[in-house]
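Some notes on the structure that comes next.
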Amino acid sequence: GCVLYPWC
């Protein structure tokens, strides 16, 4: 679960 980028 990334926070800065939704595509990572």
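All positions are counted from 1 along the displayed chain.
A Cβ is built for glycine as well, from the same backbone N, Cα and C atoms used for every other residue.
For reference, Swiss-Prot has these:
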type	residues	note
MUTAGEN	V3 to P	Permits a very slow conformation equilibrium to occur
MUTAGEN	Y5 to L	No change in chromatographic profile, there is no slow conformation equilibrium
Three states by DSSP: which one describes Y5 (mutagenesis position)? coil
Taking 10 A as the limit, how many CB atoms besides its own sit near the CB of V3 (mutagenesis position)? 6
Around Y5 (mutagenesis position), how many other CB atoms lie within 10 A of its CB? 6
